[in-house]
Amino acid sequence: MFNNDPLQKYDKELFDLLEKEKNRQIETINLIASENLTNTAVRECLGDRISNKYSEGYPHKRYYGGNDYVDKIEELCYKRALEAFNVSEEEWGVNVQPLSGSAANVQALYALVGVKGKIMGMHLCSGGHLTHGFFDEKKKVSITSDLFESKLYKCNSEGYVDMESVRNLALSFQPKVIICGYTSYPRDIDYKGFREICDEVNAYLFADISHISSFVACNLLNNPFTYADVVTTTTHKILRGPRSALIFFNKKRNPGIDQKINSSVFPSFQGGPHNNKIAAVACQLKEVNTPFFKEYTKQVLLNSKALAECLLKRNLDLVTNGTDNHLIVVDLRKYNITGSKLQETCNAINIALNKNTIPSDVDCVSPSGIRIGTPALTTRGCKEKDMEFIADMLLKAILLTDELQQKYGKKLVDFKKGLVNNPKIDELKKEVVQWAKNLPFA
């Protein structure tokens, strides 16, 4: 006995909210570097009846019956994950069950070092992730700085990773894991240099490639699999899949690591996996191996570099003065505005982006920059020529933010009053919506 009416009939209130969100996406210039659009096939997997099934354990070792097809789907996902990143099953294994990138990072770290083990990652203000051991002067912000003993390395004043500084910190701290791979670092990563440091202190090299995984799969950036012991990635960013994650582990270099990783995921941190997500990941990984996806990934990079050039041409300051990947960090200090205020202005005119720290920041709550990226816009068909319009709109938003701050004050609560019933906001929003609505949308 159950209700089998379609959502529009069964729950119109919820249906209307979902429709409004869809329309928001259609009418928005999405510059959030960690977002993308899934295709129809992936969305079909997410809504499939396979989500009815409970399947604690691993293929052919389940704690429930009736998992014959679930096993085959998970094995297919496993196979496609290795193929997507061109690594052999003899050398590498992969766990496809983590529910998210944060979960995958915690699970992998726990497997490698255990409670109170020493880890070393990049500071959040420099471009690291919360789960890389972040803490500040007031508290241990992430569970990874509480569960493990953490030290953080930083970028230099130009925004680049200083490998000598990383080495010196590693020699003094003697971590068991060094993490590279970041959330707002616009340059390629020296995995070979990190490997050499890890070997010097007898540490695992952990590469979190959540933001750049497609570039790795398509051989457009340095390859961490040559040097790393563990590689994690989300599947919903530039990979264009569902919100899930993968943990790769080098079992040839580290005998027994497969048992450590797998037992950390289940049963230490998770119970039954989300089978609909695993099916959706498998579906998207099939696309990753196609020439079509490689062309898409190349275009993301072309668009990002073009956007960076457009912004520099308009005299905006960029961290590291450009980008090697899909993301750009804009330094707003010369305009005397915060990323928080610009984010609010952009949100009011249907441009989605996020406030972001720059390397000189000490306050992560009110940062001096924004992070923007090109994956979602590229999925919607944008090319290099379109970056001129986007750069124009960003500059207009910056100048308007400065104007509103001078009129309404520096406090965010006061500043936001200037966004309401503002003809300039309405005019910019109309321009953005008209432009965005003409882009293809899945």
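Keep in mind that glycine also has a Cβ here, set from the backbone N, Cα and C atoms.
Just so you know, the substitutions we noted aren't modelled in this structure.
Annotated pyridoxal 5'-phosphate binding site per Swiss-Prot: Y54, S100, G101, S102, H236, G272, in sequence order, evidence recorded as experimental evidence. Taking a C-beta cut-off of under 8 Å and a sequence gap of six or more, S102 (pyridoxal 5'-phosphate binding site) has these contacts in its own chain: L130, T131. Secondary structure at S102 (pyridoxal 5'-phosphate binding site), as computed by DSSP, is helix.
C125 (mutagenesis position) is surrounded by 24 other CB atoms, counting those within 10 A of its CB over all protein chains shown. In three-state terms derived from DSSP, C125 (mutagenesis position) belongs to a helical segment. Experimental mutagenesis is annotated in Swiss-Prot for C125 to P, with the remark: Severe loss of catalytic activity characterized by a severe loss in substrate affinity.
Listed in Swiss-Prot is the mutagenesis experiment H129 to A, annotated as follows: Severe loss of catalytic activity.
Under a cutoff of 8 A between CB atoms, and with a sequence separation of 6+ in the same chain, F292 (mutagenesis position) has no neighbours. One mutagenesis experiment named in Swiss-Prot is F292 to E, and its note says No effect on catalytic activity.
The number of other Cβ atoms within 10 Å of the Cβ belonging to C364 (mutagenesis position), over all protein chains shown, comes to 16. For the recorded site, C364 (mutagenesis position), the DSSP three-state label reads coil. Quoting Swiss-Prot on the mutagenesis of C364 to A or S: No effect on catalytic activity. Active in both reducing and non-reducing conditions.
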Using a 10 Å radius around its CB, how many other CB atoms surround H236 (pyridoxal 5'-phosphate binding site)?
25
These are the binding-site residues: G101, G272. Which one scores highest on other Cβ atoms within 10 Å?
G101
Could you give the maximum C-alpha to C-alpha distance in Å for the residues Y54, S100, G101, S102, H236, G272 that bind pyridoxal 5'-phosphate per the record?
23
Considering Cα atoms only, can you say which of C125, H129, C364 is the nearest neighbour of S100 (pyridoxal 5'-phosphate binding site) among these mutagenesis positions?
H129
Which chain-mates of Y54 (pyridoxal 5'-phosphate binding site) that are at least 6 residues away have a CB under 8 A from its CB, listed by sequence?
Y64, G272
By the count of other Cβ atoms within 10 Å, pick out the sparsest of the recorded positions S100, H129.
S100
